[in-house]
Amino acid sequence: MGRAPCCDKANVKRGPWSPEEDAKLKDYIEKQGTGGNWIALPHKAGLRRCGKSCRLRWLNYLRPNIRHGDFTEEEDNIIYSLFASIGSRWSVIAAHLQGRTDNDIKNYWNTKLKKKLIATMAPPPHHHLAIATSSSSASPSSSSHYNMINSLLPYNPSTNQLLTPHQGIMMTMMGQQQQLFYQEDMGNLVNSPNRNNLIMSHQEDNQEQSTNKGIMLLSDVRSGSSTTSTVTRVKMEHRDHDDHHHHHEEDERSMTSVVMEDYGMEEIKQLISSSCTSSNNSLWFDENKTEDKFMLYY
């Protein structure tokens, strides 16, 4: 059925409270108290106000221990902490701030404190300018390397993310039309003007303590009238004599050989030449990091 109305709304006064009304309400409560019945209080105090209006006027403006004015930094921190844990339960927050009303705290949050919090979380205005300036001041060679690598990185449209080096190798060998390049550390890339090479890095073995990185190099070696397709695998690793590590390398090599046998020499040439027509330079790792080489001939 719903709650019964606290008063006859047709015969009560609405709008701002006058100083005379404030004086009547304050004088009555100081002498008689609330009596626990706010519905009957307006009639006893001689006010044409609703009981709810009298209660809010007393709690938010007229009670003697109420505090008005600016909030301190300590109060701000308490409001931040409680708001993060319980949300906008202003009456509960007001219970932790002596002399503050839930109405004052709510108004203070909406008008000042929330804006102050947002301003502290926003990045400084010169942040984006600094990023743009540092990007434009990069050397032309570094910028060209960055653009080339971005344009040649393997991309999987179904998952909307870059492929791992091992996935990139498999997709290239399965008939992709574009050449795939991958490099984890851009500082290790330099130009090599002598040959057109396809360099791909293998996936780092996370289960091993030693660093195990590799690349696949496909090159054309012409000797007299004969042309030999050479697959060179360059191993760069810290020496590890563990037998399990050795067997893992042999499995990797045999898998690559099976994939390569499915493609003829002309198909491999076409894959290499299609990616190198726009530039005669190729990417190569720092030779100082190469420890040993293994040659597989086909």
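For all residues, glycine too, the Cβ spot is worked out from N, Cα and C.
Some features that Swiss-Prot has for this protein:
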DOMAIN    9-62  domain 'HTH myb-type 1'
DOMAIN    63-117  domain 'HTH myb-type 2'
VARIANT   GLY175 to Asp  In strain: cv. Oy-0
VARIANT   ASN188 to Lys  In strain: cv. An-1, cv. Ct-1, cv. Cvi-1 and cv. Wassilewskija
VARIANT   HIS244 to Asp  In strain: cv. An-1, cv. Ct-1, cv. Cvi-1 and cv. Wassilewskija
VARIANT   THR256 to Ser  In strain: cv. An-1, cv. Ct-1, cv. Cvi-1 and cv. Wassilewskija
>> Per DSSP, what is the helix/strand/coil residue tally across the domain 'HTH myb-type 2' (63-117)?
In response: 36 helix, 0 strand, 19 coil
> Helix, strand, coil residue numbers for the domain 'HTH myb-type 1' (9-62) per DSSP?
Replying inline: 34 helix, 0 strand, 20 coil
